[in-house]
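Since the structure comes first, as structure tokens, the remarks are kept for the end.
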Amino acid sequence: MEPAELEHALCGSLFSTQTPSWSSFGGPEHQEMSFLEQGDSTSWPSPAMTTSAEISLGEQRTKVSRWKSQEDVEERELPGLEGGPQSRAAAESTGLEATFPKATPLAQATPLSAVGTPTTERDSLPADCTASASSSSTDDLDQGIEFSAPAAWGDELGLVEERPAQCPSPQVPVLRLGWDDELRKPGAQVYMHFMQEHTCYDAMATSSKLVIFDTMLQIKKAFFALVANGVRAAPLWDSKKQSFVGMLTITDFILVLHRYYRSPLVQIYEIEEHKIETWREIYLQGCFKPLVSISPSDSLFEAVYTLIKNRIHRLPVLDPVSGAVLHILTHKRLLKFLHIFQRTLLPRPSFLYRTIQDLGIGTFRDLAVVLETAPILTALDIFVDRRVSALPVINEAGQVVGLYSRFDVIHLAAQQTYNHLDISVGEALRRRTLCLEGVLSCQPHETLGEVIDRIAREQVHRLVLVDETQHLLGVVSLSDILQALVLSPAGIDALGA
């Protein structure tokens, strides 16, 4: 079947004709969360054996005027996709919201300024909430891998004989840190308190659409469907067990390519005919981990902690009674929610006027990068080994010339070029038919407030930190910012755990 026919068949038989949208505030990410190895949820309701589902929570209600701007700027998963879900106002009063208490254990985290000495175990949590926040070791590639990939998983099956060496990270100057001093100033905990006082329900969309795959679907068709619908992940429905058993994400596609492309025993075109169920059985071999999720009544503070601590990009919000997926929270959505109130209602702490160089927010050492002349296969190796979701592409002089992300990899399926992973990353970027988020940069002298505004406005997952000559200095991600604004004032370092 020709690609065009396949795409038409997918859209006609698997999905509704409405332009789909995937709510992602804050992915990458991310981004990305593949729950292929996560356990069953037998209590979840059946989607009536359909491959797409539209979940609406509550009726459309009149929103207060200050939220009109959010409807105008509501992000889409990809530029150009219209019809994104509307955001639910935090001030919206409904009967359902009244049933969700906002005083949760993690929401009572003590601000750093309230104690005499900074805690040594910076990511320690109350005992009654530690289990919910860290019940799964499911990790994501960058702040959002779906499941952990053992370091020697290719070697143990004799599928990968040798891996190309990773591109060395450029040497960068050590930035002066002034963040600890800022945390002790008056008003430094304003964003922490805001996220503690609002629940996940407040940040949920009033209506959102989820694309659902049956585990009997062929892998190739599933990945084509991700591209056709502009989404990065889809829940998996097992018709035999009558339950959701995980999620399929872009990371799974990367792992398929990474595992079998150089295999002398299996051809890649044979793998694409496998069903999702077969891939799960081969790769996971029965090793399932519990689904990382959150309740609508949990605070946004807990959502931020869970995303960063577990290094995932997508956090399902599950109905506490039925177990149905109500929404998917992401780094982007959480930051957008906070940013809207920051601009209009919340006071601006003094640290927003400090420069990135002063505060040291971001990653500046041991950066994962790829040369523009390196083959795509090298980028896949780095994605898996370094667990990152995007790679700054640099030339021989160390200047940033592009950004290659995990979502770029899925377009290999759309272009049917996944049998040609020896082409260079630079060539792959030039062949890219869809304009993705691209490279947005910032410089050390820019303030934290300017960086947050740019990320929220451009709806990207990260900014590349460069000097005046476009040489790479570091990366400022959504996780870095949410950690600094929300968790650090409580003495919690989820990134460093």
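A Cβ is built for glycine as well, from the same backbone N, Cα and C atoms used for every other residue.
Keep in mind that this structure shows the original residues, not the substituted ones.
For R432 (ADP 2 binding site), the same-chain residues lying six or more positions away in sequence with a CB closer than 8 A to its CB are D408, H411. Annotation note: R432 (ADP 2 binding site) sits in a coil segment as assigned by DSSP. The annotation ADP 2 binding site is assigned in Swiss-Prot to R232, K332, S405, R406, F407, D408, R432, L440, H461, R462 on the grounds of similarity to another entry.
Per Swiss-Prot, the feature domain 'CBS 1' maps to 204-265; the stated evidence is sequence analysis. Per-residue pLDDT, averaged along the domain 'CBS 1' (204-265), amounts to 81 for this model.
According to Swiss-Prot, the feature domain 'CBS 2' maps to 287-345. Look at the domain 'CBS 2' (287-345): DSSP puts its residues at 24 helix, 12 strand, 23 coil.
The domain 'CBS 4' annotation in Swiss-Prot covers 435-494.
Quoted from Swiss-Prot, the note on natural variant A127 to S is: In strain: Charolais, Holstein and Limousin.
Looking at Swiss-Prot, the entry for natural variant W153 to S says: In strain: Charolais and Limousin.
Among the natural variants that Swiss-Prot reports, R262 to W is described with the note: In strain: Charolais, Holstein and Limousin.
In Swiss-Prot, a published natural variant is listed as D358 to Y, annotated In strain: Charolais. Secondary structure from DSSP puts D358 (variant position) in a helix.
Other Cβ atoms within 10 Å of the Cβ of T373 (variant position), summed over all protein chains shown, number 14. According to Swiss-Prot, the natural variant T373 to M carries this note: In strain: Limousin.
Cα-Cα distance from F407 (ADP 2 binding site) to D358 (variant position): 32 Å (rounded to the nearest whole number). Between R232 (ADP 2 binding site) and T373 (variant position), the C-alpha separation comes to 27 Å. For D358 (variant position), the number of other Cβ atoms no farther than 10 Å from its own Cβ, over all displayed protein chains, is 20. Nearest by CA distance to D358 (variant position), out of the recorded positions T373, S405, H461, is H461. Counting in whole angstrom, H461 (ADP 2 binding site) lies 24 from T373 (variant position) by their C-alpha atoms.
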